[in-house]
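Trainee: I'd like to ask you about the structure that follows.
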Amino acid sequence: MDSSDNKAATDEEIRRALKAADLMKILDGKMALGNKSGTKNLGEHKFWKTQPVPQITGSGASAPMEEGPIDDPKTPADVKQEPGVLPAGFEWSTIDINDEEQSKEVYVLLCENYVEDDDAMFRFNYSREFLLWALTAPGYLPDWHIGVRVQKTKKLVAFISGIKIDIRVRAKTFPAAEINFLCVHKKLRSKRLAPVLIKEVTRRVNLTNIWQAIYTAGVILPTPIGTCRYFHRNLNPPKLVDIGFSPLPRGSTIARLVQQYSVPSHPRIPGFREMKKEDVPQVGALLRRYLDRFDVAQAFKDDDEVEHWFLSGQGKEVGGRRVEQVVWAYVVEDPTTHRITDLISFYALPSTIMKHPKHNLLNAAYMFYYATDVIFPPPSSSAHSDADVNAGESSVAAVGTGGEDAKTKKKLETRLNALTADLLIIAKQAGFDVFNALTLLDNNMFLQEQKFGPGDGYLNYYLYNWNCAPIDGGQHSTTAKQGSKIGVVML
């Protein structure tokens with residue numbers, strides 16, 4: 001082979017690596033407001049200086065403040081009763097996400113504008129089922145699903161959503177809005193609609209006497225409470241190499257990659273099975289107890305929430321991958337006591353592959369919530385009871401994640417690796433190509449051993465009208481196998 005052949009090979013490797021990086025950015029959510037210029041505009045806009053969020057000082061740190069609300073106390077009577085003013089030619093539209101036509105409009109807007117790469121090679125493929133699952137949690141308010149339309153054509157050109165959640169930040173629990181899917185049509189970025197959308201959803205949330213919110217972004221805004229890093233686990237090497245997601249390493253072969261990322265044919269933990277409705281009370285108690293270990297976490301105050309997030313998206317029919325399935329939730333039932341000892345779950349968010357002669361969809365799974373009782377004191381008796389499941393919450397919460405002794409930490413690491421290994425088998429059998437996870441929860445306990453590779457994206461967590469000390473997102477603790485302090489999974 002002559003020098004020109006070597007150069008061609010090197011150029012091809014560089015091209016494939018850059019293409020893979022583009023897809024990594026999609027999966028990492030780095031371009032989550034459309035193009036890079038639109039994201040930059042939101043981050044630099046003077047709008048944030050007017051909002052009750054911790055401000056970044058000249059040194060790059062936020063100004064010290066006491067933990068708690070930033071704004072002075074208010075009531076809904078203090079809130080403007082009319083919607084904010086839009087630029088000429090646009091109008092507000094409350095979106096009924098249960099209406100098939102309106103949910104399709106949101107789907108099209110998000111797919112074409114929410115996340116994209118520069119070459120238009122990959123796009124998130126939001127399904128109606130995913131949007132229903134994400135936006136209709138118990139207690140949701142249709143008024144918090146806000147669109148902007150062109151007055152003349154009624155075309156939907158912008159969207160933002162909120163759902164009610166109860167959130168705990170260290171010792172304080174309060175109602176909040178989870179804000180998501182802020183999207184402006186890429187041709188209208190110069191209209192500065194994003195700040196107007198944020199103000200409007202804030203106004204509507206405040207009218208319900210809720211004054212705090214949680215949200216995430218791949219860009220730096222004032223001011224992150226914590227940051228997580230994305231990791232990716234290859235499940236389908238031939239396809240990922242073919243579409244440019246995973247360049248073939250020099251000296252390696254597809255066959256070697258297949259062997260490297262192979263998984264067993266069936267789960268290995270005794271009692272590992274799909275979650276059922278009758279599991280909800282036990283799962284809820286176990287999950288709440290587990291999440292008490294983190295500095296920020298969703299409270300999951302009642303079983304309706306648990307049933308929605310882990311069962312409502314299970315799809316139709318039985319066996320294998322179901323029609324319209326969005327979430328996969330599995331538990332471990334003790335064969336002797338019939339206690340639920342573990343929960344683990346993931347959700348699906350595929351990406352459309354544009355302009356590829358063979359493949360049109362990248363099936364991506366994302367780690368969702370999990371919990372295990374191996375870190376808790378054993379129950380007082382072998383008989384199943386809710387009291388046993390709830391026992392010891394305060395003592396574990398006092399220790400906190402990362403505060404367990406070495407023996408308990410090792411038990412947690414071993415159990416999470418076993419649970420994740422079984423979940424990867426389920427994902428592989430369901431036809432997923434890649435499995436994604438952040439460094440939140442205790443994910444660092446298993447990422448390395450389960451062959452997750454680091455992405456180049458980071459997800460920043462934010463609280464609106466709430467100041468708190470920084471919370472560890474685990475992005476620096478992957479090799480140390482140290483859990484994070486973030487216990488909220490944002491879609």
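A Cβ is built for glycine as well, from the same backbone N, Cα and C atoms used for every other residue.
Original residues throughout; no substitutions modelled.
In case it helps, Swiss-Prot gives these features for our protein:
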BINDING   His45, Lys46, Phe47, Trp48, Leu182, Cys183, Val184, Ser190, Lys191, Arg192, Leu193, Ala194  tetradecanoyl-CoA binding site
MUTAGEN   Gly487 to Asp  Causes temperature-dependent reduction in catalytic activity
ACT_SITE  Leu491  active site, proton acceptor
Trainee: Cα of Gly487 (mutagenesis position) to Cα of Lys191 (tetradecanoyl-CoA binding site): how many Å, rounded?
Mentor: 36
Trainee: Hey, of the recorded positions listed (Leu182, Val184, Leu491), which one tops the CB count within 10 A?
Mentor: Val184
Trainee: Roughly how many Å separate the Cα of Leu182 (tetradecanoyl-CoA binding site) from that of the residue listed as 'active site, proton acceptor', to the nearest whole number?
Mentor: 12
Trainee: Return the residues near Leu193 (tetradecanoyl-CoA binding site), defined as same-chain residues 6+ apart in sequence whose C-beta is under 8 angstroms from its C-beta, sorted by sequence, else 'none'.
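Mentor: The answer is Leu86, Pro87, Phe90, Val148, Val157, Ala158, Val184.
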Trainee: Within a 10 Å radius around the Cβ, which one of these recorded positions has the most neighbouring Cβ atoms: Phe47, Lys191, Gly487?
Mentor: Gly487
Trainee: Using DSSP, would you call Val184 (tetradecanoyl-CoA binding site) helix, strand or coil?
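Mentor: For Val184 (tetradecanoyl-CoA binding site) - judged by DSSP and reduced to three states - the answer is strand.
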Trainee: Three states by DSSP: which one describes Gly487 (mutagenesis position)?
Mentor: strand
Trainee: Would you kindly give the Cα-Cα distance separating Leu491 (active site, proton acceptor) and Phe47 (tetradecanoyl-CoA binding site), rounded to the nearest Å?
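Mentor: If we compare the Cα positions of Phe47 (tetradecanoyl-CoA binding site) and Leu491 (active site, proton acceptor), the gap is 25 Å.
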Trainee: Any idea what the Cα distance is from Lys191 (tetradecanoyl-CoA binding site) over to the residue listed as 'active site, proton acceptor', rounded to a whole Å?
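Mentor: Computed Cα spacing between Lys191 (tetradecanoyl-CoA binding site) and the residue listed as 'active site, proton acceptor' is 27 Å.
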